[in-house]
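Have a look at the structure below, then the notes.
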Amino acid sequence: MFHILRLESTVDLSEPLKDNGIIVFQSDKLDLEPSPNLGPTGIDNTNVNLINAKGDVLLHIGIRRRENAFVFNSIPYGESRGPEERIPLEGTFGDRRDPSITIFDHPDRYQIMIDYKTVYYYKKRLEGRCEKVSYKINEGQTPPFSDVLGVTVLYFANVMPRAN
């Protein structure tokens, strides 16, 4: 299934993500220069999130250009964030003008790929299936991606050739 996800919005998936599902966020722009305006938070942060039916953020992927970091976390609904896990941002996207973030939902972890190359495995902290995705930015900042992302949900069983 394909969905359009606008900056500062949340979209319901057509159905909850099934076991071994894959979500691909695609942009037609990449700007890795830090946002000139840090706004009230003081942190250059754009993020995409996988959210369950209860409103828990199962996986938060923050792009913090000024800190040269991808930040991974989980956020139980109405509670504080857990400890951040980080990897360097520099060099992950290469020269691509159509960047993508792909998340493969394994039973115990998320495999995170940037431009279809695995960069991190994030151990699941919260239960539930992804039913929504969001694309957010801190107030007053410019995003590294286009204002609209394409979101594709797929499964290996549907894309792998099968022998007869």
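Using N, Cα and C of the backbone, Cβ positions are placed for all residues, glycine too.
Marked as carbohydrate binding site by Swiss-Prot: N45, R64, N73, R81, E84, N138. Among the features that Swiss-Prot reports, domain 'Galectin' is placed at 9-154, with the record citing sequence analysis. According to Swiss-Prot, the mutagenesis experiment I43 to A carries the following note: Abolishes chitooligosaccharide binding; when associated with A-45. Quoted from Swiss-Prot, the note on mutagenesis experiment N45 to A is: Abolishes chitooligosaccharide binding; when associated with A-43. Quoting Swiss-Prot on the mutagenesis of R81 to W: Alters binding specificity, leading to lactose binding and loss of chitooligosaccharide binding. Swiss-Prot lists R81 to A among its mutagenesis entries, and the accompanying note reads: Alters binding specificity, leading to lactose binding and reduced affinity for chitooligosaccharide. For N138 to A, Swiss-Prot lists a mutagenesis experiment annotated as follows: Abolishes chitooligosaccharide binding.
Structure with Swiss-Prot features highlighted.
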{"residue": "I43", "record": "mutagenesis position", "Cβ neighbours (10 Å)": "15"}
{"residue": "N45", "record": "mutagenesis position", "Cβ neighbours (10 Å)": "22"}
{"residue": "R64", "record": "carbohydrate binding site", "Cβ neighbours (10 Å)": "21"}
{"residue": "N73", "record": "carbohydrate binding site", "Cβ neighbours (10 Å)": "19"}
{"residue": "R81", "record": "mutagenesis position", "Cβ neighbours (10 Å)": "12"}
{"residue": "E84", "record": "carbohydrate binding site", "Cβ neighbours (10 Å)": "12"}
{"residue": "N138", "record": "mutagenesis position", "Cβ neighbours (10 Å)": "20"}
Within 10 Å of N73 (carbohydrate binding site), Cα to Cα, which of the mutagenesis positions I43, N45, R81 are there? R81
Using C-alpha atoms only, work out the spacing between E84 (carbohydrate binding site) and N138 (mutagenesis position) and round it to an integer in Å. 17
Other residues, Cβ within 8 Å of N45, R64, N73, R81, E84, N138 Cβ centroid (carbohydrate site): I43, N47, H60, G62, V71
Round to the nearest Å and give the CA-to-CA distance linking I43 (mutagenesis position) with R64 (carbohydrate binding site). 7
Helix, strand and coil residue totals from DSSP for the domain 'Galectin' (9-154) stand at 0 helix, 67 strand, 79 coil
For the domain 'Galectin' (9-154), what's the mean pLDDT in this predicted model? 94
Site extent for carbohydrate (largest Cα pair distance over N45, R64, N73, R81, E84, N138, Å): 17
Of the mutagenesis positions listed here (N45, R81, N138), which is spatially closest to R64 (carbohydrate binding site) when Cα positions are compared? N45
Can you grab the distance from R81 (mutagenesis position) over to N45 (mutagenesis position)? Cα atoms, rounded to a whole Å. 15
